[in-house]
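Undergrad: What Swiss-Prot shows for this protein is this:
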MUTAGEN   Glu46 to Lys  No effect on charge selectivity for paracellular ion transport
MUTAGEN   Asp55 to Asn  Decreases ion conductance and cation selectivity. Strongly reduces Na(+)-selective paracellular transport; when associated with Q-64. Does not affect the integration into tight junction strands
MUTAGEN   Asp55 to Arg  Reverses the charge selectivity for paracellular ion transport, favoring Cl(-) transport
MUTAGEN   Trp63 to Lys  Does not affect assembly into homopolymeric strands, ion conductance, charge selectivity or pore size
MUTAGEN   Glu64 to Lys  Impairs the charge selectivity for paracellular ion transport, favoring Cl(-) transport
MUTAGEN   Glu64 to Gln  Decreases ion conductance and cation selectivity. Strongly reduces Na(+)-selective paracellular transport; when associated with N-55. Does not affect the integration into tight junction strands
Amino acid sequence: MSMAVETFGFFMATVGLLMLGVTLPNSYWRVSTVHGNVITTNTIFENLWFSCATDSLGVYNCWEFPSMLALSGYIQACRALMITAILLGFLGLLLGIAGLRCTNIGGLELSRKAKLAATAGALHILAGICGMVAISWYAFNITRDFFDPLYPGTKYELGPALYLGWSASLISILGGLCLCSACCCGSDEDPAASARRPYQAPVSVMPVATSDQEGDSSFGKYGRNAYV
């Protein structure tokens, strides 16, 4: 049962990592509909790297942000958190492949495989937390500006990439928790643990010779012809 949970957790963590990788370059982190000028610009959508605008004919133009230092602090932090989440998830994926019990890489014992699987699970949990913090922080700034009546700039709404990122972070955390469960039961099911115990020779108690046995042995020593 634990092997099935471990394999399922690895599958969930892999899916979460792939979804995080799709979320990062997605263009629809925030979307805004501009009602004032429907001839030239209809919709503006942005992500962490660039901004795009579509006109009424369906033609869109994209441009990257001009300077990283000129960006808001939360956008720079979200970039760093998302990249960190993907790197942690990728490292956890490599350790998870080596730590699964259904794989045979390097001839590792089950106890060591359990430790590798638990480490991979912890990395996936950290990756999910980093992604969750980045996306929630970005969404908080969108909603704060949207409900601020004194905000002079363009107001945006939550884009579909944020919902994808929230789902990816949650899946990564759940997959990491399933992988961490292997650390608890991996050592108990290790058949090689008993083989590593030191050898103990069996203790046998020698019987003490009685007087009758001594008499028989002395009689047998002289033989029958000695008394004839």
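The backbone N, Cα and C atoms fix where each Cβ goes, and this holds for glycine too.
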Undergrad: Quick check on the mutagenesis positions: of Asp55, Glu64, whose CB has the lowest count of neighbouring CB atoms inside 10 Å?
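TA: If we count Cβ atoms within 10 Å for the mutagenesis positions Asp55, Glu64, the smallest count is at Glu64.
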Undergrad: Return only the integer: C-alpha distance in Å from Glu64 (mutagenesis position) to Asp55 (mutagenesis position).
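TA: If we compare the Cα positions of Glu64 (mutagenesis position) and Asp55 (mutagenesis position), the gap is 18 Å.
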Undergrad: List the Cα distance (Å, whole number) between Trp63 (mutagenesis position) and Asp55 (mutagenesis position).
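TA: Between the Cα atoms of Trp63 (mutagenesis position) and Asp55 (mutagenesis position), the distance comes to 15 Å.
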Undergrad: Three states by DSSP: which one describes Glu64 (mutagenesis position)?
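TA: Assignment for Glu64 (mutagenesis position) reads strand.
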Undergrad: Can you count the other CB atoms that lie within 10 A of the CB of Glu46 (mutagenesis position)?
TA: 21
Undergrad: Going by DSSP, is Glu46 (mutagenesis position) sitting in a helix, a strand, or coil?
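TA: Reduced to three states, the DSSP call for Glu46 (mutagenesis position) is strand.
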Undergrad: How many other Cβ atoms sit within 10 Å of the Cβ of Trp63 (mutagenesis position)?
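TA: If we count other Cβ atoms within 10 Å of Trp63 (mutagenesis position), we arrive at 9.
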